[in-house]
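One structure follows; several queries about it will come next.
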Amino acid sequence: MGIGKSKINSCPLSLSWGKRHSVDTSPGYHESDSKKSEDLSLCNVAEHSNTTEGPTGKQEGAQSVEEMFEEEAEEEVFLKFVILHAEDDTDEALRVQNLLQDDFGIKPGIIFAEMPCGRQHLQNLDDAVNGSAWTILLLTENFLRDTWCNFQFYTSLMNSVNRQHKYNSVIPMRPLNNPLPRERTPFALQTINALEEESRGFPTQVERIFQESVYKTQQTIWKETRNMVQRQFIA
């Protein structure tokens, strides 16, 4: 499955997730949700400028932009995790999401198919990875068949290498259903200890990986980065 053929609603992460935690496949879902979501993506700041600056001058426009940022900041959420998965594994990804949130209290989290529509795949992936503390790669038989999934995991790994605070943030996971055998796992992922849901030590693995202190550190850096961009834009 190439990028242009993906049926997953893979569009950029809006980071305003307080009102929804499940996939809705109704016809009007993406249209209504995209109107509610307000994205402060670094690539999207210029668009806000065009819609907020009125004809009365730069000063009034700057004030409007500042007010807009303050309102949106109240709704922004830095996610605990995002699950990247193959198109055919949406149900399994939802099950894992609920497992982590309900059984282990690791929330909020999201799966790739839940993201609101409106952006291209690359922007969507960038927002998802950088808008969450951990990136979970759902290793199933379908994962290797999906070209887009292969691109996702390579991009996620490079991001974790190039950004110090993202070190060890990529978590391969073999779920209970249709897991990818170790011997067929890409070499780049074999070097990382994967979460094994069928293992007796799975609960211990989860507690060791998803530490609140790590989340808080990444959340602070995320907020500082966004605030810096907002100040530069307003100035």
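Glycine is no exception: its Cβ is also placed from the backbone N, Cα and C atoms.
Unsubstituted: the structure retains its original residues.
Annotations for this protein, taken from Swiss-Prot, read as follows:
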- 73-229: domain 'TIR' (DOMAIN)
- Gly2 to Ala: Results in relocalization from membrane to cytosol; Loss of ability to transduce TLR4-signal. Loss of TLR2-mediated activation of IRF7 (MUTAGEN)
- Ser6 to Ala: Loss of phosphorylation. Significant reduction in the ability to activate IRF3 or NF-kappa-B (MUTAGEN)
- Ser14 to Ala: No effect on phosphorylation and on the ability to activate IRF3 or NF-kappa-B (MUTAGEN)
- Ser16 to Ala: Loss of phosphorylation. Abolishes ability to activate IRF3 or NF-kappa-B and to transduce TLR4 signal (MUTAGEN)
- Ser16 to Glu: Significant decrease of localization in the membrane (MUTAGEN)
- Pro116 to His: Loss of ability to dimerize. Significant loss of RANTES-inducing activity. Loss of ability to induce NF-kappa-B activation (MUTAGEN)
- Cys117 to His: Loss of ability to dimerize. Loss of RANTES-inducing activity and ability to induce NF-kappa-B activation. Inhibition of TLR4-dependent activation of IRF3 and IRF7. Loss of interaction with TLR4 (MUTAGEN)
- Tyr154 to Phe: No effect on phosphorylation (MUTAGEN)
Suppose we draw a 10 Å sphere around the Cβ of Tyr154 (mutagenesis position). How many other Cβ atoms does it contain, all chains included?
13
Please report the DSSP secondary structure of Tyr154 (mutagenesis position), reduced to three states.
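Helix, per DSSP.
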